[in-house]
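Novice: The structure follows.
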Amino acid sequence: MISLVFVLLIGAAFATEDDKIVGGYECKAYSQTHQVSLNSGYHFCGGSLVNENWVVSAAHCYKSRVEVRLGEHNIKVTEGSEQFISSSRVIRHPNYSSYNIDNDIMLIKLSKPATLNTYVQPVALPTSCAPAGTMCTVSGWGNTMSSTADSNKLQCLNIPILSYSDCNNSYPGMITNAMFCAGYLEGGKDSCQGDSGGPVVCNGELQGVVSWGYGCAEPGNPGVYAKVCIFNDWLTSTMASY
């Protein structure tokens with residue numbers, strides 16, 4: 001039992017770090033127009049613009065006030081495409097658990113509407129849950145674990161959604177119906193520290209939010225993502241309430 005508790009604590013420790021793309025590629029500039037950087041003097045998490053007023057991120061990225069940076073590609077350079085908008089509300093899912101990182105989803109209301117343009121566009125919420133085998137793109141400014149990849153420039157990675165059995169075998173007893181795994185069981189490609197809260201987009205829909213995992217790109221330990229499709233009712237009702 002002690003060892004199990006230790007394993008869960010390690011998982012929580014990884015999950016509360018800011019998650020980065022390993023084994024990916026630099027995104028084509030402004031191809032992920034929904035991607036945002038959450039900033040509190042530094043980039044600490046990603047997020048996804050879902051309409052001009054709201055951003056979806058991970059609940060474990062919660063801070064009471066954040067600056068949302070939109071239209072970014074290189075977060076260390078002023079490129080002229082950026083919009084910096086402070087939050088007016090930050091709302092974690094009411095059933096979020098920091099113990100097992102369950103229901104790891106959060107809404108951020110912008111203090112003013114984002115200006116939609118070539119560099120800033122929302123991503124659609126899912127119309128249904130994507131099946132195993134669906135190819136998706138995860139993106140972020142996290143730790144690339146590479147001496148050559150520039151993590152200041154948005155990194156992308158194409159990953160498949162894994163089956164529940166593969167996911168549960170990787171993390172026995174830890175996967176809830178609010179989570180899914182995506183990536184490669186052989187390792188080498190994954191989201192990692194600095195990507196947390198960022199998007200997993202499949203066929204133009206936001207299916208996942210970068211949530212947790214053991215290490216980065218480790219064999220047998222794929223990335224774990226919040227399953228956005230089961231939160232549609234909460235997302236739409238919460239956005240309508242504020």
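Our numbering is plain: 1 for the first residue shown, then up by one each step along the chain.
Keep in mind that glycine also has a Cβ here, set from the backbone N, Cα and C atoms.
Heads up, here are the entries from Swiss-Prot:
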- 21-240: domain 'Peptidase S1' (DOMAIN)
- T33 to A: In trypsins IA/IB (VARIANT)
- H60: active site, charge relay system (ACT_SITE)
- E72, N74, V77, E82: Ca(2+) binding site (BINDING)
- S196: active site, charge relay system (ACT_SITE)
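Tell me what's around each of these sites.
Specialist: DSSP gives T33 (variant position) a coil state; it is part of no helix or strand. Here T33 (variant position) comes close to L49, G71, T118, Y119, V120, Q121: these same-chain residues lie at least six apart in sequence, with C-beta atoms under 8 angstroms from its C-beta.
Summarising the environment of H60 (active site, charge relay system), the number of other Cβ atoms within 10 Å of its Cβ, over all protein chains shown, is 27.
Cβ-based neighbour count (10 Å, all protein chains) for V77 (Ca(2+) binding site) stands at 11.
The 10 Å shell around the Cβ of S196 (active site, charge relay system) contains 30 further Cβ atoms across the protein chains shown. When secondary structure is read from DSSP and collapsed to three states, S196 (active site, charge relay system) falls in the coil class.
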Novice: Fewest other C-beta atoms within 10 angstroms of its own C-beta: which of the binding-site residues E72, E82 fits that?
Specialist: E82
Novice: What are the sequence-distant neighbours of N74 (Ca(2+) binding site), meaning same chain, six or more residues apart, C-beta distance under 8 angstroms?
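Specialist: In sequence order, the residues whose Cβ lies under 8 Å from that of N74 (Ca(2+) binding site) (at least 6 apart) are D150, N152, K153, L154.
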Novice: Would you kindly give the Cα-Cα distance separating H60 (active site, charge relay system) and S196 (active site, charge relay system), rounded to the nearest Å?
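Specialist: It is 8 Å, counting Cα to Cα.
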Novice: Just the number: how many Å between the Cα atoms of E82 (Ca(2+) binding site) and H60 (active site, charge relay system)?
Specialist: 25
Novice: Where H60 (active site, charge relay system) and E72 (Ca(2+) binding site) are concerned, what is their Cα separation in Å, rounded?
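Specialist: Rounded to the nearest whole number, the Cα-Cα distance is 22 Å.
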